[in-house]
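Features as listed in Swiss-Prot:
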BINDING   PRO253, GLY254, THR255, GLY256, LYS257, THR258, LEU259, ASN354, HIS390  ATP 1 binding site
MUTAGEN   LYS257 to Thr  Loss of ATP binding. Complete loss of catalytic activity
MUTAGEN   ASN354 to Ala  Slight reduction in catalytic activity. Slight reduction in catalytic activity; when associated with Q-311. Complete loss of catalytic activity; when associated with A-631
MUTAGEN   ARG365 to Ala  Slight reduction in catalytic activity. Slight reduction in catalytic activity; when associated with Q-311. Complete loss of catalytic activity; when associated with A-257 or A-642. Does not affect oligomerization; when associated with A-257
MUTAGEN   PRO467 to Ala or Ser  Slight reduction in catalytic activity; when associated with Q-311
BINDING   GLY527, CYS528, GLY529, LYS530, THR531, LEU532  ATP 2 binding site
MUTAGEN   LYS530 to Thr  Complete loss of catalytic activity
MUTAGEN   ASN631 to Ala  Severe reduction in catalytic activity. Complete loss of catalytic activity; when associated with A-354
MUTAGEN   ARG642 to Ala  Severe reduction in catalytic activity. Complete loss of catalytic activity; when associated with A-365
Amino acid sequence: MASVPTHQSEKEKKNDELSTAILKDKVKPNRLIVDQSEQDDNSVIAVSQAKMDELGLFRGDAVILKGKKRKESVAIIVSDESCPNEKVRMNRVVRNNLRIRLGDVVSITPAPNLSYGTRIHVLPIDDTIEGLTGNLFDVFLKPYFLEAYRPLHKGDIFTVQAAMRTVEFKVVETEPAPACIVSPDTMIHYEGDPIKREEEEESMNDIGYDDLGGVRKQLAQIKEMVELPLRHPQLFKAIGIKPPRGILLFGPPGTGKTLIARAVANETGSFFFLINGPEVMSKMSGESESNLRKAFEECEKNQPAILFIDEIDAIAPKREKTNGEVERRIVSQLLTLMDGVKGRSNLVVIAATNRPNSIDGALRRFGRFDREIDIGIPDAVGRLEILRIHTKNMKLADDVDLEQIANECHGFVGADLASLCSEAALQQIREKMELIDLEDDQIDAEVLNSLAVTMENFRFAQGKSSPSALREAVVETPNTTWSDIGGLQNVKRELQELVQYPVEHPEKYLKFGMQPSRGVLFYGPPGCGKTLLAKAIANECQANFISIKGPELLTMWFGESEANVRDVFDKARAAAPCVLFFDELDSIAKARGGGAGGDGGGASDRVINQVLTEMDGMNAKKNVFIIGATNRPDIIDPAVLRPGRLDQLIYIPLPDEASRHQILKASLRKTPLSKDLDLTFLAKNTVGFSGADLTEICQRACKLAIRESIEKEIRIEKERQDRQARGEELMEDDAVDPVPEITRAHFEEAMKFARRSVTDNDIRKYEMFAQTLQQSRGFGNNFKFPGEQRGSDAPSAPVPAQDDDDLYN
């Protein structure tokens, strides 16, 4: 039987690989890794002789180079014996033209039809010719092109060094287009205004797939849906289906929906038409529909095209819920336009929204927006990819650990990480502000070179940034550890088995073919550390932690309380692995049917129904754990406590003596204490005190010490002033601390105010509940399978620990 889950996991693994198969680079002999060139020539690339033979090329052949974002260039190929077989050497100018960096992959194809040019038009970049006198042609262009036969591609930039200057030129036009070889007979035009550097940099910074991080699976889906039909429509024709028409991207704000659409347009070289939802609306009758029609007509003319509708929920809300006639007409118009897109036309409509459920249902059927792709909150790996993208042009100090930052930024989306990087950089500039004078025309080069963003700057930025998508329910990773909690060893073990094992050892559950338990309920007197335990386990396995206070889910509006529950569970799934902590569970999970009269039409009944269905629907693949805490286990609906939901019921009792000692030590770990203060004696004399009561004693002792310290300082200052008034000589002020530490006297005084928050009567109630639970569990104490006696080598059942701190009683 154990082989079944393994087989299943292999199948799932294969499906995962297939889902991202489109992203894998195909291994071809002409795809080579880019390396730094040893000779700085803009027109020459070098490969090994063996690679030239394999590709059927000869020294001096012209080749076409294909880089990223559909950029192409041309060059002359030569052999270099020191070049490894899988690499190609090229200089920085060629790399920039292809939008690639060292280590990227470039493809090389022969260009036998590349002819000599009749004319070319080149223009200089403005900031490289400032203050230049003399003829550009005679000084720069003529010697450069006479030196060798140079191939050029439209859009290329090349640099020419002469007269102690380096000038950059851009190829505006070539005849024949798009590339040619410049020979002595080629006419060179260089008239016209120089090209502005800003415009050139804008085109250099076109967004491509490289600028997208944390959306690997979604990108694979989009490439299947968009690139395949645009580049190879015959694929769909051969298999006999129509290519998809529309894609709906949805997800929280800032995850990169618009960015993905722009990247796809740039990488496919398609015409890109952007419609912002609200801009379509017009007060003139019929004009809104006309705007939509024009957009579709424009795209039909410029195929292949991508029409991107941002914020589609603004123009296509549910018709039955809108009062405005205009919105209904726009939705109808959009439906007919989507249906009117010709079957084989190279037009794909992409729409984006944060609220997919508010869009008209007719738009979401097959044949319109066929695919809905969730652009969710990135995980740690995705966050690291995004951070690397945003910091690739930043100057980072050696101590910056991007991996650590990525692990700590739970719930951050791409926009939040971009903001984090810019805040860290600004903090670095603030630190250097004393060296910068705003009145100066230029900043000293030494100051500019000393700028480097440090880990300390990132730490500061992390303190100021919070995840935008989860601001309503802050997802945090707590910093509480097991050492902060005194005693409760068995409870800790049980929690580790519940939360840590499924996260850290998922293969064990696969091996035995069983789903891990998903929920636990802590019950016990108030102030015994139920919340603290939940935080510690979330921190221990690096899970997110969403704390939900029961009463905040209930609202006066019909149906909204249930929607709040749904949202909370959706957020937990997005931020998995996640511990969902329901504090005061009894406020939302009371036994149903009791309060029909006065709770707003049974709002709490509906909320508990929603919680139950969400618990049953917890996706097995998502590591979401539910921990509930309550002081009133007797009034909780029994359906919540059945196995499969909150099946582990753990009693958190009042701390025993050893635990009280631990709690006192944890509370006072940062406090200076006098040597004669005996915490063991204090723990012995606080029987029946909860953790919160003990913490209050410590706080009161600290308060008394602070009061005494301030009073003594005031008295010393008064005596000093009196002596000064009498004209006496003042002694040297040694600034002695009047109260250096907390003493026994402070604790003796604090104990006069100490009180027990849990009465004996309360404890009896909890113990009775625990006893009833224990009796209902003992059903199978004497159960044994029939058959032969067990041999000595048979595995024996684990003997339950007979601790006084038993979990369940």
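Each position is counted from 1, following the chain as shown.
Glycine too: its Cβ is placed from the backbone N, Cα and C atoms.
Remember, predicted model here, so these are calculated numbers, not experimental data.
For the recorded positions listed here (PRO253, PRO467, GLY527, GLY529), the lowest count of other CB atoms within 10 A around the CB belongs to PRO253. ARG365 (mutagenesis position) and THR531 (ATP 2 binding site) have their C-alpha atoms 45 Å apart, to the nearest angstrom. If you compare Cα positions, CYS528 (ATP 2 binding site) sits closest to PRO253 out of the binding-site residues PRO253, LEU259, HIS390. Rounded to a whole number, the distance between the Cα atoms of GLY529 (ATP 2 binding site) and ASN631 (mutagenesis position) is 12 Å. In the structure as shown, the Cβ atom of THR531 (ATP 2 binding site) sits within 10 Å of 17 other Cβ atoms. Other residues of the same chain near the ATP 2 site, with their Cβ within 8 Å of the Cβ centroid of GLY527, CYS528, GLY529, LYS530, THR531, LEU532, are PHE522, PRO526, LEU533, ALA629, ILE652, GLY691, ALA692. Put simply, ASN354 (mutagenesis position) is 14 Å from LEU259 (ATP 1 binding site) when counted between their Cα atoms. Of GLY527, GLY529, THR531, all annotated as binding-site residues, the residue with the shortest Cα distance to LYS257 (mutagenesis position) is THR531.
Neighbour counts of Cβ atoms within 10 Å were taken for the mutagenesis positions ASN354, ASN631; the minimum is at ASN354.
On its own chain, LYS530 (mutagenesis position) has PHE522, TYR523, GLY524, ALA629, ILE652 as residues at least 6 apart in sequence with a Cβ closer than 8 Å to its own Cβ. Under the DSSP three-state reduction, THR531 (ATP 2 binding site) is assigned to helix. Spacing of GLY527 (ATP 2 binding site) relative to THR255 (ATP 1 binding site) is 40 Å (Cα to Cα, whole number).
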